[in-house]
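Accompanying notes for the structure given below.
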Amino acid sequence: MPQAFLLGSIHEPAGALMEPQPCPGSLAESFLEEELRLNAELSQLQFSEPVGIIYNPVEYAWEPHRNYVTRYCQGPKEVLFLGMNPGPFGMAQTGVPFGEVSMVRDWLGIVGPVLTPPQEHPKRPVLGLECPQSEVSGARFWGFFRNLCGQPEVFFHHCFVHNLCPLLFLAPSGRNLTPAELPAKQREQLLGICDAALCRQVQLLGVRLVVGVGRLAEQRARRALAGLMPEVQVEGLLHPSPRNPQANKGWEAVAKERLNELGLLPLLLK
């Protein structure tokens, strides 16, 4: 029988480390509370092979994550850019979605201590803002908006970036596992909880348009919102991953054309 991994036993909710607490400040505080609620619900799930270790950067990278939400989620948002889940060299290191280290530190201006996950894979160490490896997806994503908007405040005036699922899954070898690679029953349990949380988060922020970054994020957003919030528009954006051949042919140009099609460029150039 494959060993079942109980998320709560792999990754205790930061108790001995530092119990996450939302920061004061209305909307940001409420958003953080929703994330902690999601963490609590996910901690009850069990995962078996091929999952070896689970990282939750919303817990061990709580300080920079809280700083990100507090700084850039101070008011309602018209547009939510939705990623799927953390990457090993992005949010897993910094607590910020698509969180390539230099972009997080130097453009977004987010800092804060990153703790060590309770169980860490030797091939995927968490080094926080000292991580020397760049996440290509995050560098492309935030680099594009840096070039387009100039200052992060311009981007975040109308937009926010969030991941549907806060968990990073690693195989025993250390290989990154996407949620799509999980056993079907476990995947649907996981994403069902995340879908419900997304509906609450979209309602909280007053979002009118969700842009799924990558096909899976777009599909899940459509599925989550169609029944409960059909008034929210859902569209897709090509994922900037280097594993995506189309993205390697000039993702920035593709992204700009897509945002123009969606009528978003005026919001991002103010």
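If you go along the chain as it appears here, the first residue is 1 and each next one adds 1.
Note that Cβ sites are derived from N, Cα and C of the backbone, with glycine treated the same way.
Swiss-Prot lists Met84, Phe98, Asn163, His239 with the feature substrate binding site. Taken residue by residue with DSSP, Met84 (substrate binding site) is part of neither helix nor strand, so it is coil. Under a cutoff of 8 A between CB atoms, and with a sequence separation of 6+ in the same chain, the neighbours of Met84 (substrate binding site) are Asn163, Leu164, Cys165, Thr178, Pro179, Val213, Gly214, Leu216, Ala217, Arg220.
Among the mutagenesis entries in Swiss-Prot is Asn85 to Ala, noted as: Markedly impaired damage-excising activity for U/G, hoU/G, hmU/A and fU/A. No cytosine-excising activity for C/G, C/A, C/T and C/C.
What Swiss-Prot says about the mutagenesis result for Gly87 to Ala or Ser is this: Impaired the damage-excising activity for U/G, hoU/G, hmU/A and fU/A. Listed in sequence order, Phe98, Glu135, Ser137, Gly138, Leu168, Asn176 are the same-chain residues six or more apart from Gly87 (mutagenesis position) with CB atoms under 8 A from its CB.
For Gly87 to Phe, Swiss-Prot lists a mutagenesis experiment annotated as follows: Loss of damage-excising activity.
For the mutagenesis experiment Phe89 to Ala, Gly or Ser, the note given by Swiss-Prot reads: No effect on damage-excising activity for U/G, hoU/G, hmU/A and fU/A. Taking a C-beta cut-off of under 8 angstroms and a sequence separation of 6 or more, Phe89 (mutagenesis position) has the following same-chain neighbours: Glu100, Val101, Cys131, Gln133, Ser134, Glu135, Gly138. Reduced to three states, the DSSP call for Phe89 (mutagenesis position) is coil.
Quoted from Swiss-Prot for the published mutagenesis Gly90 to Ala: Loss of damage-excising activity for U/G. Weak, but significant activity toward hoU/G, hmU/A and fU/A.
Long-range Cβ neighbours of Met91 (mutagenesis position) (same chain, at least 6 residues apart, Cβ-Cβ under 8 Å): Pro57, Ala61, Pro97, Phe98, Gly99, Asn163, Leu168. Swiss-Prot documents Met91 to Ala as a published mutagenesis change and attaches the note No effect on damage-excising activity for U/G, hoU/G, hmU/A and fU/A.
Swiss-Prot documents His239 to Leu or Asn as a published mutagenesis change and attaches the note Markedly impaired the damage-excising activity for U/G, hoU/G, hmU/A and fU/A. Around His239 (mutagenesis position), the C-beta neighbours below 8 angstroms that are at least 6 residues distant in the chain are Ser137, Val213, Gly214, Arg215, Ala247. In the three-state DSSP reading, His239 (mutagenesis position) counts as coil.
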Could you measure the widest C-alpha to C-alpha distance across Met84, Phe98, Asn163, His239, the residues recorded as binding substrate, and give it to a whole number of angstrom?
13
Neighbourhood of Gly90 (mutagenesis position), C-beta criterion under 8 angstroms, separation at least six
Val96, Pro97, Phe98, Gly99, Glu100, Glu135, Ser137, Gly138
